[in-house]
Amino acid sequence: MMNDGKQQSTFLFHDYETFGTHPALDRPAQFAAIRTDSEFNVIGEPEVFYCKPADDYLPQPGAVLITGITPQEARAKGENEAAFAARIHSLFTVPKTCILGYNNVRFDDEVTRNIFYRNFYDPYAWSWQHDNSRWDLLDVMRACYALRPEGINWPENDDGLPSFRLEHLTKANGIEHSNAHDAMADVYATIAMAKLVKTRQPRLFDYLFTHRNKHKLMALIDVPQMKPLVHVSGMFGAWRGNTSWVAPLAWHPENRNAVIMVDLAGDISPLLELDSDTLRERLYTAKTDLGDNAAVPVKLVHINKCPVLAQANTLRPEDADRLGINRQHCLDNLKILRENPQVREKVVAIFAEAEPFTPSDNVDAQLYNGFFSDADRAAMKIVLETEPRNLPALDITFVDKRIEKLLFNYRARNFPGTLDYAEQQRWLEHRRQVFTPEFLQGYADELQMLVQQYADDKEKVALLKALWQYAEEIV
């Protein structure tokens, strides 16, 4: 990988298969990654490995039906999560690596952060330290469809809307992807999509790659002038190609990586007519519960999450027509907003109060409760450098209340042999609180229902039976 004595930049394409959809409360099953050079030529060996589930967790049946990976298979082929985390960490922290996948910003990266959090690695540094970065090809595909669709076949789903599912895109473009939802197959498919866009739409590809960087994005955002931009985001919905013209009203009052945008294609009357309390309530009301009320056409754009933003004229008139975006309506709304600067204060007030949030007392769900201090981070590094068998004798104090609980869970899940009698009892009590009679009854009912639903599908029934056996074995 050396090149003129300097480390070359590489892409690390990766994908997780997990035992459920919740990045903090569910667990990883399999990880796959391939490193490529800047032209997407494979460097080194493909990496695939499994994670052994700990004994305080049962997989979501629906996830196992999708991936086909049973907890028994993960246990037989896998290593404990501490070792699993260490391998991923060493891949992700090679300098000048751009870590990417398909829908990773919203899913896989959250899985990574939570794995690192549970296993005493910095949850964030991998994506920025040592010239590293992250990127996500899902929004690249969405942007390509909306802004420069030529040269690529765009499949539709059953509703006649564009589909950005990896297996649909690969099929429509004649790319081999026989084993969807196998992590390695998905990684190869993602590399193939990257090559396709780079070949067919090189200027768009290079623009989006450069603008994965938050400092580059910041340069596009002009709040005082409310300068309009084109924004591509899954939040807008496939019915309009996930695209709209937006205008920046203000920076978020607390999160310096978030800018408050108005969707210019929306109905802006609520912003003019309602006060900030009413707007906040409506913003956090599900669309289905709004009734006749107009939605609040405001969204946060997080510049550290690789959002797609570009100059307004990047969306050509013919593409706006194809996507059903009314340019004149957007221009009219922009004019009204510029004439009503008081709207800025209202939207800042909406976000000045935190989003309704129920704190969890489960330490696994507390990644976002705050950053760790330097002293605690140094102490966590010592935990990693200590032989597991010496962890019980480790005499360090932590300031953050989470760390003692994390350390206990880390030992109990990965190195149960290091627990003394009192600690074994504490872990047993923890497992009793997880596997309550109500939880187990609900789990059994779900398996039963799925067995009936898939009675004719031998493979699925076998997976469900394996889950039943696994539950009986560990509970």
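Every residue number used here counts from 1 along the chain in the order it is shown.
Cβ from N, Cα, C; glycine included.
A simple way to gauge crowding: the CB of Asp186 (Mg(2+) 2 binding site) has 24 other CB atoms within 10 angstroms, across all the protein chains here. Residues or ranges marked as Mg(2+) 2 binding site by Swiss-Prot on the basis of experimental evidence: Glu17, Asp186.
Residues annotated as domain 'Exonuclease' in Swiss-Prot, with sequence analysis given as evidence: 13-192.
Per Swiss-Prot, the feature domain 'ExoI SH3-like' maps to 202-355.
Per Swiss-Prot, the feature domain 'ExoI C-terminal' maps to 358-475.
While the structure shown retains the original residue, Swiss-Prot records the mutagenesis experiment Arg148 to Ala with this note: Strongly reduced ssb-binding. Reduced ssb-dependent nuclease activity. Taking Cβ-Cβ distances under 8 Å and a sequence gap of 6 or more within the same chain, the neighbours of Arg148 (mutagenesis position) are Gln201, Arg203, Leu204. When secondary structure is read from DSSP and collapsed to three states, Arg148 (mutagenesis position) falls in the coil class.
Among the mutagenesis experiments that Swiss-Prot reports, His181 to Ala is described with the note: Residual nuclease activity. Neighbours of His181 (mutagenesis position), defined as other CB atoms within 10 A of its CB across all chains, total 16.
Applying an 8 A CB threshold to same-chain residues 6+ apart, the list for Tyr207 (mutagenesis position) reads Ala310. Looking at Swiss-Prot, the entry for mutagenesis of Tyr207 to Ala says: Strongly reduced ssb-binding. Reduced ssb-dependent nuclease activity.
Among the mutagenesis results in Swiss-Prot, Lys227 to Ala has the note: 7-fold reduced ssb-binding. Reduced ssb-dependent nuclease activity. The residue drawn here is the original one. Taking the Cβ of Lys227 (mutagenesis position) as reference, residues of its chain lying under 8 Å away and at least six apart in sequence are, in sequence order, Ile221, Ala247, Pro248, Ala312.
Annotation note: Arg327 (mutagenesis position) sits in a helical segment as assigned by DSSP. For the mutagenesis of Arg327 to Ala, Swiss-Prot gives this note: No effect on ssb-binding and on ssb-dependent nuclease activity. The structure shown keeps the original residue.
Under the heading of mutagenesis, Swiss-Prot lists Leu331 to Ala and annotates it as follows: No effect on ssb-binding and on ssb-dependent nuclease activity.
According to Swiss-Prot, the mutagenesis experiment Arg338 to Ala carries the annotation: 3-fold reduced ssb-binding. Reduced ssb-dependent nuclease activity. Within the same chain, residues at least six positions away from Arg338 (mutagenesis position) with a Cβ under 8 Å of its Cβ are Met226. The DSSP secondary structure for Arg338 (mutagenesis position) is helix.
One mutagenesis experiment named in Swiss-Prot is Gln448 to Ala, and its note says No effect on ssb-binding and on ssb-dependent nuclease activity. For Gln448 (mutagenesis position), the number of other Cβ atoms no farther than 10 Å from its own Cβ, over all displayed protein chains, is 12.
Around Glu17 (Mg(2+) 2 binding site), the same-chain residues at least 6 positions away in sequence with a Cβ under 8 Å from its Cβ are Pro28, Ala29, Gln30, Phe31, Thr67, Ile69, His181, Asp182, Ala183. Non-local contacts of Leu331 (mutagenesis position) by the CB criterion (under 8 A, 6+ apart in sequence, same chain) comprise Leu264. Cα to Cα, Gln448 (mutagenesis position) and Asp186 (Mg(2+) 2 binding site) are separated by 30 Å. Within 10 Å of the C-beta atom of Arg327 (mutagenesis position) sit 15 other C-beta atoms, taking all shown protein chains into account. It is 37 Å from the Cα atom of Arg327 (mutagenesis position) to that of Asp186 (Mg(2+) 2 binding site). DSSP assigns Glu17 (Mg(2+) 2 binding site) to a strand.
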